Amino acid sequence: MTNSQTVSLIGPTQMAPQSTPPPPVNELWFIDAQAMFQNYANLRSFSKSNANEINTTIGGFVFGRKARKQVIHVLFAYAEDLTESNRQFLESSLSADIELVGNLNIDGQSQILPGGQFTLQLTSRMLENRSISEFLDMNVMFNNEHVLMEGASCVSRVGYEWSLRAGREQEDVKSAAERLSMASFRFTYLNAEHGLVIREQKPEAAQQKYLDKFSKGAVPYKDVIEFTAMQSLTRDTSNDTEDQKLVPTVKVTKDNKHFTRLVTIGEVVFPAFFGDSSLDLYKRSREAFNRRANNTMMVTVNGIRAGRGVTTTTSATYLPPGWVSLLHLQLPTKWTDNEQRNYRIRLHKLFNLPSSKPVLRLSQALALHSESARLTNKKLIREPHLSITNYQPVGEITTVNGPYNYHHYMQDGIDDSGWGCAYRSFQTIWSWFILNGYTDKPVPSHREIQQALVDIQDKQAKFVGSRQWIGSTEISFVLNELLKLECRFIATNSGAEVVERVRELARHFETSGTPVMIGGNMLAHTILGVDFNDTTGETKFLVLDPHYTGSEDIKTITSKGWCAWKPASFWSKDHFYNMVLPQPPSDAI
């Protein structure tokens, strides 16, 4: 998708505007009105750069859990995007327990799609003012309540192969997805460690609740049950009377057609809630598999229609900010950087995600399956400050916003003890930009950092491969050269002045959220947060120390002060300090 304004992902199939009366009050549903208002604001934030959209009619889709009477997502869309094909794409990307439950009527205009049980009555003024009371007055069948995130994630990797004829790829992709859906009953999911099996059950076994001990109190982004997918060659036919069941048919043609073989490894993820029966889990596993296949089909067809040919995809699972369920996408892997950026912009609009920061970079995907974790985990400790216990705040705490990796002396087989602390602080900062979706470029090595400084003529050629120190200025130069990032500076004449600038640091963590490199007294450290009492002036700094030379032992790192809250006296009163505050771009998606 080369244009973020493309109307639909598959086809137009647009619904005509209708005016719908309020639904009868016969059941009580739950909705998080603030989350709905935020989604509306996110979509409208895209229109600020497009004058043609400012007055365009807006409608939307309401997705939820019918059995629990919960609205999970209210996704707003401009009129041209209110299509059945987009509804199918959105649903195929959501958790397998979530489906279309309603439609929207905004200022008397609505686009009704089949499957909705009710229509939310909204006004532009209500949405812009975030008026919960007005919403509840107009929608008496709803309670405003934050829906809790719950359930374990069942995850498995399933491979499937499609053969696509030259000139008929779209037709063959759709047919292949339909065949996969029809054959999904053949899949059995096995966890040998715990003796768990998810499969089609006989009636007497269908109500067993054998995952309750795993799903009680679980949350889907960290409590994972991994399954191996196995395909049955036959269905259980013990109660059938026919002699012949499913018979495979092979049709051979000799027309010299060129075929493209498309192999996809899809990550199938579905939730297990406390109280689910084995039948619930089996149905959900089939639905999750079908959604992966359909999502793959839609992205592939879209690529063909856009003239990119048959594209390979990879599975990615996300927990976007403010969401209480997971988002599952098949993302193209061979598109250009610009094509992928335009596609991400498109997805941000469809899912009402922020327009000002990345959410759907591959580096931001959850590593739920062990194979995904193996490919993404370099055995670095992530966010060690979250493992600090028994700290008593002295005032108001503000910290780094988003994940980062702890880089320190002696990693990567490099003995940089005594000279590499600023390089390691730089690498920690760079990891933040990777893990928060601002870049896909790997963390630079010491040599690559040195080469960048030579390239901008800050250092001579002999600097590359040396053991010379770098400081705060060099760090800002390299961030600008390699990532085109701007940095703010705080310069102080003593450690006492570092404390005086604590309000600036707090504001930085609140607005920008990046780690801060501080250099002085021939040492470099990384500041991850501040704790400031505005009444007493007492201040503490959350410091990550790159001088650590040990193994990746989180207990040692947090208990021995390598990642810890430090008093103001930690900064020497006899030395000056310079701080580098990297600024994330405001238009990166």
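Using the three backbone atoms N, Cα and C, a Cβ is placed for every residue, glycine included.
If you look for the noted substitutions, you won't find them, since the model keeps the original residues.
Residues or ranges marked as active site in Swiss-Prot (evidence: a curator's inference): Cys421 (among others). Sequence-distant neighbours of Cys421 (mutagenesis position) (same chain, six or more apart, CB under 8 Å from its CB) are Tyr409, Leu523, Ala524, His525, Pro546, His547, listed in sequence order.
Cβ environment of Asp545 (active site): His408, His525, Thr526, Gly561, Trp562, Cys563 lie under 8 Å away, each six or more residues apart in the same chain. According to Swiss-Prot, the active site annotation covers Asp545 (among others).
DSSP classifies His547 (mutagenesis position) as coil under the three-state reduction. Under the heading active site, Swiss-Prot lists His547 (among others).
Secondary structure at Tyr409 (mutagenesis position), as computed by DSSP, is coil. In Swiss-Prot, a published mutagenesis experiment is listed as Tyr409 to His, annotated Strongly reduced ability to hydrolyze ufm-1 bound to a target protein.
According to Swiss-Prot, the experimentally introduced change Cys421 to Ala is described as follows: No significant effect on GPCR localization in AWA cilia.
Here Swiss-Prot notes a mutagenesis experiment, Cys421 to Ser, with the remark: Abolished ability to hydrolyze ufm-1 bound to a target protein. No significant effect on GPCR localization in AWA cilia or odorant chemotaxis.
Listed in Swiss-Prot is the mutagenesis experiment Asp458 to Ala, annotated as follows: Strongly reduced ability to hydrolyze ufm-1 bound to a target protein. Within the same chain, residues at least 6 positions away in sequence whose Cβ sits under 8 Å from that of Asp458 (mutagenesis position) are Glu474, Phe477.
Around the Cβ of Trp469 (mutagenesis position), the same chain contributes Trp419, Ala422, Met522, each under 8 angstroms and 6 or more positions distant in sequence. In Swiss-Prot, a mutagenesis experiment is listed as Trp469 to Ala, annotated with the note Strongly reduced ability to hydrolyze ufm-1 bound to a target protein.
Quoted from Swiss-Prot for the published mutagenesis Arg488 to Ala: Reduced ability to hydrolyze ufm-1 bound to a target protein. A simple way to gauge crowding: the CB of Arg488 (mutagenesis position) has 14 other CB atoms within 10 angstroms, across all the protein chains here.
Swiss-Prot lists His547 to Ala among its mutagenesis entries, and the accompanying note reads: Abolished ability to hydrolyze ufm-1 bound to a target protein. No significant effect on GPCR localization in AWA cilia or odorant chemotaxis.
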